[in-house]
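Under its mutagenesis entries, Swiss-Prot includes Q73 to A with the note: No change in activity. Annotation of the published mutagenesis R74 to A or W in Swiss-Prot: Decrease in activity; the original residue is retained in the structure shown. In Swiss-Prot, a mutagenesis experiment is listed as A78 to E, annotated with the note Decrease in activity. D81 to A appears in Swiss-Prot as a published mutagenesis result, with the remark: Loss of activity. Here Swiss-Prot describes R84 to A as a published mutagenesis experiment; the accompanying note says: Loss of activity. Listed in Swiss-Prot as a mutagenesis experiment, R91 to A is described as follows: Loss of activity. As a published mutagenesis entry, R95 to A appears in Swiss-Prot alongside the note: No change in activity. Where Swiss-Prot documents R98 to A as a mutagenesis experiment, the accompanying text is: Strong decrease in activity.
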Amino acid sequence: MNSLYTAEGVMDKHSLWQRYVPLVRHEALRLQVRLPASVELDDLLQAGGIGLLNAVERYDALQGTAFTTYAVQRIRGAMLDELRSRDWVPRSVRRNAREVAQAIGQLEQELGRNATETEVAERLGIDIADYRQMLLDTNNSQLFSYDEWREEHGDSIELVTDDHQRENPLQQLLDSNLRQRVMEAIETLPEREKLVLTLYYQEELNLKEIGAVLEVGESRVSQLHSQAIKRLRTKLGKL
């Protein structure tokens with residue numbers, strides 16, 4: 001780490017930039033796989049580069065936050081801001097996501113337990129196949145919850161990444177009270193949905209690998225993930 005400081009003990013911003021440029025590509029590739037093919041990698045890289053530049057310029061080691069943690073916030077946030085500015089998610093998909101979350105919340109409040117897919121589909125007035133397709137569509141749009149957290153809770157609650165661990169938008173929240181609520185809410189999820197979140201965010205398995213564990217296809221894993229995120233949103237909204 002000494003190479004990042006000048007002889008006078010001042011952080012060398014140029015060296016910091018050079019060392020962490022690969023992080024921009026890493027985050028861009030992780031994000032791109034969850035986005036429509038129309039989203040270009042170069043656009044994400046450009047936005048992420050601006051985010052890294054902001055991180056280099058604004059980082060204050062005295063605040064006690066590791067630079068990697070801070071940089072990931074800035075890089076990923078810049079990429080999401082770019083996506084948001086283009087409004088790439090169709091309004092119908094946003095509307096469906098809200099309707100699904102609302103139906104789940106209403107049912108679980110009425111039933112006092114986790115609602116089944118069939119029950120949610122019936123509440124929405126659609127068949128199970130259409131409901132599962134809706135889950136797929138909304139899962140592709142929600143950026144695995146990061147953007148949804150920012151929309152609901154604002155920039156005052158940031159997602160953070162440990163230096164040695166993949167970014168985890170469900171558990172690593174700066175606000176300790178909210179983190180505890182998230183963990184408690186995850187424990188109440190149906191076992192398969194809880195397992196999907198654990199395998200993806202903690203064990204770092206991809207959708208294909210998770211599908212092999214559950215003996216289902218990737219699309220089914222995506223549906224389970226989408227439903228789990230929506231359950232968490234409704235559960236956290238009641239806490």
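A Cβ is built for glycine as well, from the same backbone N, Cα and C atoms used for every other residue.
What you see is a predicted model, and the numbers here were worked out from it, not measured in a lab.
The Cβ of A78 (mutagenesis position) has 23 neighbouring Cβ atoms from other residues within 10 Å, across all protein chains displayed. Less than 8 angstroms from the CB of R74 (mutagenesis position) sit G51, L52, N54, A55, R58, each of them six or more residues away in the same chain. Long-range Cβ neighbours of R95 (mutagenesis position) (same chain, at least 6 residues apart, Cβ-Cβ under 8 Å): none. Just so you know, the Cβ of D81 (mutagenesis position) picks up 14 other Cβ atoms within 10 Å once every protein chain is counted. The separation of A78 (mutagenesis position) from R84 (mutagenesis position), Cα to Cα, is 10 Å. Candidate mutagenesis positions: Q73, A78, D81, R91. Nearest to R98 (mutagenesis position) by Cα distance: R91. Counting every protein chain shown, the Cβ of R91 (mutagenesis position) has 8 other Cβ atoms within 10 Å. Counting Cβ atoms from all protein chains shown, R98 (mutagenesis position) has 13 others lying within 10 Å of its own Cβ.
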